[in-house]
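Let me begin by presenting the structure, written as structure tokens, before commenting on it.
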Amino acid sequence: MEQRASLDSEESESPPQENSCLDPPDRDPNCKPPPVKPHIFTTRSRTRLFGKGDSEEASPLDCPYEEGGLASCPIITVSSVLTIQRPGDGPASVRPSSQDSVSAGEKPPRLYDRRSIFDAVAQSNCQELESLLPFLQRSKKRLTDSEFKDPETGKTCLLKAMLNLHNGQNDTIALLLDVARKTDSLKQFVNASYTDSYYKGQTALHIAIERRNMTLVTLLVENGADVQAAANGDFFKKTKGRPGFYFGELPLSLAACTNQLAIVKFLLQNSWQPADISARDSVGNTVLHALVEVADNTVDNTKFVTSMYNEILILGAKLHPTLKLEEITNRKGLTPLALAASSGKIGVLAYILQREIHEPECRHLSRKFTEWAYGPVHSSLYDLSCIDTCEKNSVLEVIAYSSSETPNRHDMLLVEPLNRLLQDKWDRFVKRIFYFNFFVYCLYMIIFTAAAYYRPVEGLPPYKLKNTVGDYFRVTGEILSVSGGVYFFFRGIQYFLQRRPSLKSLFVDSYSEILFFVQSLFMLVSVVLYFSQRKEYVASMVFSLAMGWTNMLYYTRGFQQMGIYAVMIEKMILRDLCRFMFVYLVFLFGFSTAVVTLIEDGKNNSLPMESTPHKCRGSACKPGNSYNSLYSTCLELFKFTIGMGDLEFTENYDFKAVFIILLLAYVILTYILLLNMLIALMGETVNKIAQESKNIWKLQRAITILDTEKSFLKCMRKAFRSGKLLQVGFTPDGKDDYRWCFRVDEVNWTTWNTNVGIINEDPGNCEGVKRTLSFSLRSGRVSGRNWKNFALVPLLRDASTRDRHATQQEEVQLKHYTGSLKPEDAEVFKDSMVPGEK
């Protein structure tokens, strides 16, 4: 019998090459030969690229080019010629096999290996696979056996066929599914996935969805494909600096993130295995979280993401009326709304905050309710759930305390209702508390300055208290100063424990807190030195005093013009000045070491050599005008930086030309080059900040507002909470739908004629509306020349609202709710829908 073996490559399109060798005639043709040892020139197995410590290449999903690999399992075929040795005969006689084993005209059975199957499915050649089922049944094998899978990636012939579609189809897919069904391995075969670390978990259903093929998706689901299979390989994870596509791992999320609404509806509504709309991936993200993750703030992307988000939300409400899909959090404790805020997806954030659904059965999904409209002016109620600071991981906290690298951080605070909510908090209580704190801090610094100025100077500390009025005032001032230092110290500790800023964002986002904390440290060190009878306490005290007056700039954020100026100073110190100082110190140290090497004390070129009584170098030589030390030379070179240097500050050197060249080079690099670069960089920083100065100032004020709220007790936070508890309709189970809402009056001259509606009679005839409108009128926002710049208009409009072409009725009369509400202070807001109509 002839034994054939071929080098296997899963991607090759050429027929296998065979090498024959003699085999004993009595050997079973179906027996499995021993494994072939790998060739010494075969390539190593590929593993993932981006794992820790990995350096190998990442393999593609499918490639038509051949790559060296291990030898495949040998192919066993029936030879057409047999060599038989009989007793008594002479030399071995050769005769045709048809005389003993195979009848004339009968074809030998077709045998398959991984390579032959892969080649057939890649070419969509069903004829090559006609004998596959008899072969598997005869050999008692299945397509899910390891010998029919890629040893490196775990790819099966079904996955190979899904990756090689011709005009959107591959005829071998149905054939392979039928073969797997008849070999009792259909479910395992359909759900077989990649096993390598890069594409781990990807199944045929994922590929069919990615190929946007509804027919194949239906075929796979009908045959038992797992609609909850998770593709969690490295390629499907979101890691900074790594190429890949994160879509939420699940097939439903993949269909949603690739904008395939038909497949989304099929996965949720099919009768074979409906997908779980609330399923979460390995990081706890649902399909809504995944949609937020794939948003990139471009117009087209935002439009498709918000549209898909809206469709899934409505579909989920119809399939599972009591499920609160938007309230599901991931492992970081973030809802889709909070995730949009933390990642800077301003378009998605604006859509969610301003979503208004008019369908009666889905109106409970709205976060915005239009209360009344009159011309271009309309009053809206915004749901404050997940927005206000009363809840954990609220949108306001996420935006205000996010990293400075978060995109659109400043602009997100201008989206309604965030902009008006912060303004309401500032006007109602934060402004008064902030100004009071400013007054107290000024008083504290005055007392601290007086206590430091009138400190005793005779003797060693601690000083005895004299029975004089001045000493009593001094000691009282010292006690108050130390108490303030202790307060700022523990406040800084509390801040760092709560926020836990990273080292990268520590100096950028926590600039003011660090300065107050350092001020308190200097004060506490001064106290320790004072009671240790060390007069050095004065040095630490004056540093604390200087930083205390500098930190008064923190309170300029309560005033727009001064707040912007303080922001510019902070940015220039952190960005421009730090970089300048690093380069300048390198130049200063380098040229100082060069100059001090040339200087020799006692060496004077203008005097004879006999007049130099001695030569010395280093710290041991201390004449009156010695420059033979690094410290004194650095001071002299620093004078050159500010234009006060003298090229002949010493003559104790040899090689005068070299000395002058060093000084001139230093002056050119520092005084002419570096200082002018610093001025240019500062000018650029000022221009950048000036363009968005108001937004930056609003962010600083927002942080101040939230810090003030956090300083309250829980009972006080509820008392100062913005908005009111209102009834906005009914829940899906027929109960009253109470929301904590905040009223915002808006003006829109663009679409006002398509949104004319009067929800309440006598628009504006309520206390809250009067208060809001009167505030706007007092601010001059609606009067005369400022009407077009009415500040009630949100910066970002809901994409679904812009695309809605259906006009509404000009006047909508809604029924009044006459029943009693459980919350006594709740205002009633209902639409025309009654519970029986739902």
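Each residue, glycine too, has its Cβ placed from N, Cα and C.
Just the original residues are modelled here, none of the noted substitutions.
Worth saying up front: this structure is predicted, and the values here are computed from it rather than measured.
Per Swiss-Prot, these features apply:
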MUTAGEN   ARG114 to Glu  Abolishes capsaicin-evoked current and binding to resiniferatoxin
BINDING   ARG115, LYS155, LYS160, ASN164, TYR199, LYS200, GLY201, GLN202, GLU210, ARG211  ATP binding site
MUTAGEN   TYR199 to Ala  Strongly reduces affinity for ATP; when associated with A-202
MUTAGEN   SER502 to Ala  Largely reduces PMA enhancement of capsaicin-evoked currents, but no effect on direct activation by PMA. Loss of activation by capsaicin and loss of vanilloid binding; when associated with I-704
MUTAGEN   TYR511 to Ala  Loss of sensitivity to capsaicin
BINDING   TYR511, SER512, THR550, ARG557  resiniferatoxin binding site
MUTAGEN   MET547 to Leu  Reduces binding to resiniferatoxin
MUTAGEN   LYS639 to Glu  Restored channel activity; when associated with K-636
BINDING   GLY643  Na(+) 1 binding site
MUTAGEN   ASP646 to Asn  Strongly reduces the affinity for pore blocker ruthenium red and lowered channel permeability for Mg(2+)
BINDING   ASP646  Ca(2+) binding site
MUTAGEN   GLU651 to Gln  Minor modification of pore attributes
MUTAGEN   ARG785 to Gln  Strongly reduces CALM-binding and abolishes PLC-mediated channel activity; when associated with Q-788
MUTAGEN   TRP787 to Arg  Reduces CALM-binding. Reduces desensitization by repeated exposure to capsaicin
MUTAGEN   ARG797 to Gln  Abolishes PLC-mediated channel activity; when associated with Q-788
MUTAGEN   SER800 to Ala  Largely reduces direct activation of by PMA and PMA-induced currents; no effect on receptor kinase-induced currents
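Annotated features taken from Swiss-Prot, shown on the structure.
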residue	record	Cβ neighbours (10 Å)
ARG114	mutagenesis position	24
ARG115	ATP binding site	23
TYR199	mutagenesis position	25
SER502	mutagenesis position	10
TYR511	mutagenesis position	15
MET547	mutagenesis position	17
ARG557	resiniferatoxin binding site	23
LYS639	mutagenesis position	12
GLY643	Na(+) 1 binding site	9
ASP646	mutagenesis position	10
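DSSP classifies LYS160 (ATP binding site) as helix under the three-state reduction. With respect to LYS160 (ATP binding site), the closest of these recorded positions in Cα terms is TYR511, chosen from TYR511, MET547, ARG557, GLY643, GLU651.
Within the same chain, the residues at least 6 positions away from GLU210 (ATP binding site) whose Cβ sits under 8 Å from its Cβ are LEU254, THR258, listed in sequence order.
Taking the binding-site residues SER512, THR550 in turn, the residue surrounded by the fewest other Cβ atoms inside 10 Å of its Cβ turns out to be THR550. For GLU651 (mutagenesis position), the nearest neighbour among the listed recorded positions (TYR199, SER502, MET547, ARG557), judged by C-alpha distance, is MET547. Between the CA atoms of SER512 (resiniferatoxin binding site) and ARG114 (mutagenesis position) there is a gap of 66 Å, rounded to the nearest whole number. Of all the recorded positions listed (LYS160, GLU651), LYS160 sits in the most crowded Cβ setting, with the most other Cβ atoms within 10 Å. Taking the C-alpha positions, the distance from ARG557 (resiniferatoxin binding site) to TYR199 (mutagenesis position) comes to 51 Å. Around the Cβ of GLY201 (ATP binding site), a 10 Å sphere holds 16 further Cβ atoms from the protein chains shown. The residues near the resiniferatoxin site, meaning same-chain residues not in TYR511, SER512, THR550, ARG557 whose C-beta sits within 8 angstroms of the mean position of the site's C-beta atoms, are LEU515, ASN551, LEU553, TYR554, ALA566, GLU570, in sequence order. Looking only at the recorded positions SER502, MET547, THR550, ASP646, the one with its C-alpha closest to GLY201 (ATP binding site) is SER502.
The binding-site residues recorded for this entry are ARG115, THR550, GLY643, and the Cα of THR550 lies nearest to that of TYR511 (mutagenesis position).
Annotation note: GLY643 (Na(+) 1 binding site) sits in a coil segment as assigned by DSSP. Our reading of the resiniferatoxin binding annotation (TYR511, SER512, THR550, ARG557) yields a largest Cα to Cα distance of 14 angstrom. Of SER502, MET547, LYS639, ASP646, all annotated as mutagenesis positions, the residue with the shortest Cα distance to ARG114 (mutagenesis position) is SER502. A distance of 8 Å separates the Cα atom of ASP646 (mutagenesis position) from that of LYS639 (mutagenesis position). If you measure from the Cα atom of ARG115 (ATP binding site) to that of MET547 (mutagenesis position), you get 75 Å.
Taking Cα separation as the measure, TYR199 (mutagenesis position) is nearest to SER502 of the mutagenesis positions SER502, MET547, LYS639.
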